[in-house]
Amino acid sequence: MSAAKLPKSFVWGYATAAYQIEGSPDKDGREPSIWDTFCKAPGKIADGSSGDVATDSYNRWREDVQLLKSYGVKAYRFSLSWSRIIPKGGRSDPVNGAGIKHYRTLIEELVKEGITPFVTLYHWDLPQALDDRYGGWLNKEEAIQDFTNYAKLCFESFGDLVQNWITFNEPWVISVMGYGNGIFAPGHVSNTEPWIVSHHIILAHAHAVKLYRDEFKEKQGGQIGITLDSHWLIPYDDTDASKEATLRAMEFKLGRFANPIYKGEYPPRIKKILGDRLPEFTPEEIELVKGSSDFFGLNTYTTHLVQDGGSDELAGFVKTGHTRADGTQLGTQSDMGWLQTYGPGFRWLLNYLWKAYDKPVYVTENGFPVKGENDLPVEQAVDDTDRQAYYRDYTEALLQAVTEDGADVRGYFGWSLLDNFEWAEGYKVRFGVTHVDYETQKRTPKKSAEFLSRWFKEHIEE
């Protein structure tokens, strides 16, 4: 192990999302989001479940805060349920005081315990009423105004205690999984809608950031940014075709959001392939969008090998996987087909982002679902050897990126604090460092939680 340490200011903790943990879908005035609706559609969720109960964190949040405290974290990243705060979502719709009070109390408790809140405004749960009213993210003018209004209410209600804001979590997933292949809510299948939705989300993000900077930043002193998801990508072999495919895949996954937000324009390969199906920014919009994130929020889990080909335009006509040309695997297989352990890729990705986009990086999600863990009794599930090995590799890569390569990485959040509702997989896949018995809601720390607590204690300057 390296003797080098992360700076004293480095923050670490765990991340969650409202729909994955809260439950209580209609308690205290909350109304449905598109995920409540989507879960009711037959065949959409692998085990036929929903987030109706999840980890019951709307009621058990104090227990969650105490768990965070016991793990010694410095920060906690969580998301707000828009339809808990403005049940019907719109700028003319009534505000739900009970929803604001709930989050205010949670934030106050975190601050009291010395845990810094990192608050995500949108983690995929659009109020259903807005989807019904005007098609949600497909409607540029309406969606931007309603999101900005919601953001403003959150800045007003919580901004005196919250210094770290994230507008959107993983717009790639929202647009591609929600509007491209239909695997996630609202379940649309289209080859044009994802580009429209992406475009509108980038603009909604930029409008919310401008509002924060104009009206709140000076008195509240916080920072605001966005979280993008990306794997590290490596050419499958040494051919020019694989190298070009890798660059193209990176633009289609990451560049489609990062380039406009940090550089002010869409990447060249996307423009070339999509032509006039790619919406254009006006000069005024470019000015608004460019530089609209104070940091780079990164969700990353794995590395993929890339080769040219395939019919998937949303991915950039590439094929990806974990099997090398010689038949060996990149790393340990997880419970999700797309995820294997590969620590070196994490180090390379951190270096790439820091250099390419010139902003401090916060790793806002990183984690591993152990293969078959859901089938194990709790006594075995907590002895999560593969997850511990994953975190050992990834924390070491983080340390090397910061202390050896000089990458400006300022925070790290493990996914997730708890086993929870894993979207289309339902409750079959477990990402938590804390085991949850869904029958009783009993929380039991896994060995990986112990490992991370110890590692960060040893590797952050006193």
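Every residue, even glycine, has its Cβ placed from backbone N, Cα and C.
Where a substitution is noted, the model still shows the residue that was there originally.
Keep in mind it's a predicted model, so treat the numbers as computed, not measured.
Per Swiss-Prot, the features are:
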- E170: active site, proton donor (ACT_SITE)
- E365: active site, nucleophile (ACT_SITE)
- Q20, H123, N169, Y301, W415, E422, W423: substrate binding site (BINDING)
- V173 to C: 2-fold decrease in affinity for cellobiose (MUTAGEN)
- M177 to L: Small decrease in affinity for cellobiose (MUTAGEN)
- D229 to N: 17-fold decrease in affinity for cellobiose and displays more acidic optimum pH than wild-type. No effect on optimum pH; when associated with A-253 (MUTAGEN)
- H231 to D: 3-fold decrease in affinity for cellobiose (MUTAGEN)
- K253 to A: 7-fold decrease in affinity for cellobiose. No effect on optimum pH; when associated with N-229 (MUTAGEN)
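Overlay of Swiss-Prot feature records on the structure.
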residue: Q20; record: substrate binding site; CB count, 10 Å: 26
residue: H123; record: substrate binding site; CB count, 10 Å: 25
residue: E170; record: active site, proton donor; CB count, 10 Å: 23
residue: M177; record: mutagenesis position; CB count, 10 Å: 20
residue: H231; record: mutagenesis position; CB count, 10 Å: 22
residue: K253; record: mutagenesis position; CB count, 10 Å: 23
residue: Y301; record: substrate binding site; CB count, 10 Å: 25
residue: E365; record: active site, nucleophile; CB count, 10 Å: 24
residue: W415; record: substrate binding site; CB count, 10 Å: 23
residue: W423; record: substrate binding site; CB count, 10 Å: 23
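Reported as a whole number, the C-alpha separation between W423 (substrate binding site) and M177 (mutagenesis position) equals 11 Å. Neighbours of H231 (mutagenesis position) among the recorded positions Q20, H123, V173, Y301, defined as a Cα within 10 Å of its Cα, are Y301. For N169 (substrate binding site), the number of other Cβ atoms no farther than 10 Å from its own Cβ, over all displayed protein chains, is 24. For the recorded site, Q20 (substrate binding site), the DSSP three-state label reads helix.
Taking H123, N169, E170, W415, E422 as the recorded positions under consideration, the smallest Cα distance to D229 (mutagenesis position) is found for E170. Ranking the recorded positions V173, D229, E422 by how many Cβ atoms sit within 10 Å of each one's Cβ puts E422 at the top. Taking the Cα of the residue listed as 'active site, nucleophile' as the reference point, the closest of the recorded positions H123, E170, Y301, E422 is Y301.
Across the fold, the C-alpha of E422 (substrate binding site) and the C-alpha of V173 (mutagenesis position) stand 14 Å from each other. Comparing Y301 (substrate binding site) with K253 (mutagenesis position), their Cα atoms are 14 Å apart once rounded.
Taken residue by residue with DSSP, W415 (substrate binding site) is part of a strand.
According to its DSSP assignment, Y301 (substrate binding site) is coil. Across the residues the record lists as binding substrate (Q20, H123, N169, Y301, W415, E422, W423), the two Cα atoms farthest apart are 18 Å from each other.
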